[in-house]
Amino acid sequence: GVKTVLLLIVGVLGAYYVYTPLPDNIEEPWRLLWVNAHMKTLTNLALFAEYLGSNIFMNTVKFLTSFQEVPPTSDENVTVTETTFNNVPVRVYVPKRKSKTLRRGLFYIHGGGWCVGSAALSGYDLLSRRTADRLDVVVVSTNYRLAPEYHFPIQFEDVYDALKWFLRQDVLEKYGVDPERVGVSGDSAGGNLAAAVAQQLIKDPDVKIKLKTQSLIYPALQTLDMDLPSYRENAQFPILSKSFMVRLWSEYFTSDRSLEKAMLLNQHVPVESSHLFKFTNWSSLLPEKFKKGHVYNTPTYGSSELARKYPGFLDVRAAPLLADDAQLRGFPLTYVITCQYDVLRDDGVMYVTRLRNAGVQVTHNHIEDGFHGALSYNGFKTGYRVEKQYFEWLRENV
């Protein structure tokens with residue numbers, strides 16, 4: 001009687017909460033739905049905490065995520081230590097086997113929307129460990145201060161300071177790294193920071209040792225247009241919805257919600273910055289297969305006041321796609337991973353187009369059945385496939 005009805009109601013509500021329609025080509029769809037339910041629960045708890053006024057949204061997400069952190073434990077193959085590079089906390093992974101030659105170096109930057117995450121998260125620790133062991137590479141996995149306590153450009157500056165420290169001759173010698181074989185890599189917001197610091201490094205006369213490669217894994221690269229085909233198609237897709245991505249972007253610059261509201265409406269860029277739109281105009285930068293009948297809408301200009309208060313969203317250090325062609329020409333060998341079911345897909349695809357137009361050698365790996373964060377979910381077949389291709393590129397190019 002009543003128990004059956006209650007069970008039925010709970011079952012229906014549970015299915016409604018967990019279930020989201022997914023495309024046919026997604027491998028292991030139920031696994032993705034469970035991960036998404038976990039993410040939904042995290043964000044709903046954070047929204048509830050914010051509603052109660054007990055804590056702000058991002059700090060709650062950060063706190064709940066921190067339970068996935070692991071200590072810096074060495075194993076039979078890799079020595080793991082924590083130290084600081086120029087006052088920035090980093091984890092260093094050094095293979096234990098003897099090497100007759102200098103090793104390659106990889107500087108890794110974690111994702112998490114500039115607001116959450118750390119090198120200590122189990123997924124990042126495992127990735128760094130596997131990279132060091134399988135490729136015989138010294139991996140430096142950096143931390144950086146996070147929003148909402150710290151806004152742009154603090155995240156960029158922390159990462160840049162740590163990278164510059166790693167690229168010092170004496171530091172590379174200490175870790176047995178070949179100065180001609182160092183790459184930078186990052187996923188999501190970490191991919192954003194990797195592209196940004198790689199751009200800055202080219203212009204920096206103080207840095208004598210330059211990067212050999214940059215590898216960007218589903219990176220966030222522009223703040224100008226939140227109405228790209230990938231944002232339209234994947235607005236409600238699991239892991240990273242459009243509204244959550246906009247929240248992360250806006251939080252990078254300020255906790256003032258008026259920027260978030262303007263970005264959601266795609267009405268945040270002032271008319272005096274209209275010249276920047278040519279760098280993110282998807283109608284000319286996306287290959288046909290990514291346009292799929294979408295019509296380009298000329299952006300509606302926003303308030304000059306917002307841009308005056310929070311100029312970061314128009315800064316090339318926050319949005320690497322805003323670099324002009326001359327800046328892009330000096331780039332190292334580049335690898336870009338994009339995923340079909342990801343709001344950030346078109347950021348990466350447009351960057352590939354612009355780098356190639358500037359004469360940079362780029363390998364673009366587009367995952368037709370991929371979704372945002374695939375590499376971080378170690379149990380997924382898609383994640384293993386992405387990792388395998390990423391490792392192959394690093395092995396051949398760093």
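Think of each number as a place in line: the chain as shown, counted from 1.
In case you wondered, yes, glycine gets a Cβ from its N, Cα and C as well.
All protein chains included, K3 (mutagenesis position) registers 7 other Cβ atoms within 10 Å of its own Cβ. The note that Swiss-Prot attaches to the published mutagenesis K3 to I is: No effect on membrane topology. Inverted topology; when associated with N-24; Q-27 and Q-28, or with N-24; K-27 and K-28.
Taking a C-beta cut-off of under 8 Å and a sequence gap of six or more, D24 (mutagenesis position) has no contacts in its own chain. Here Swiss-Prot describes D24 to K as a published mutagenesis experiment; the accompanying note says: Inverted topology; when associated with I-3; Q-27 and Q-28, or with I-3; K-27 and K-28.
Counting every protein chain shown, 28 other Cβ atoms lie within 10 Å of the Cβ of S188 (active site). In the three-state DSSP classification, S188 (active site) falls within coil. The feature active site is assigned by Swiss-Prot to S188 (among others).
Counting only residues at least six positions away in the same chain, the Cβ atoms of Y218, S230, N234, F237, L240, G370, F371, H372 sit under 8 Å from the Cβ of D342 (active site). Per Swiss-Prot, active site is recorded for D342 (among others), and the stated evidence type is similarity to another entry.
Around the Cβ of H372 (active site), 26 further Cβ atoms fall within 10 Å across all displayed protein chains. Here Swiss-Prot flags H372 (among others) as active site, drawing on similarity to another entry.
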Rounded distance in angstrom between the Cα atoms of K3 (mutagenesis position) and S188 (active site): 46
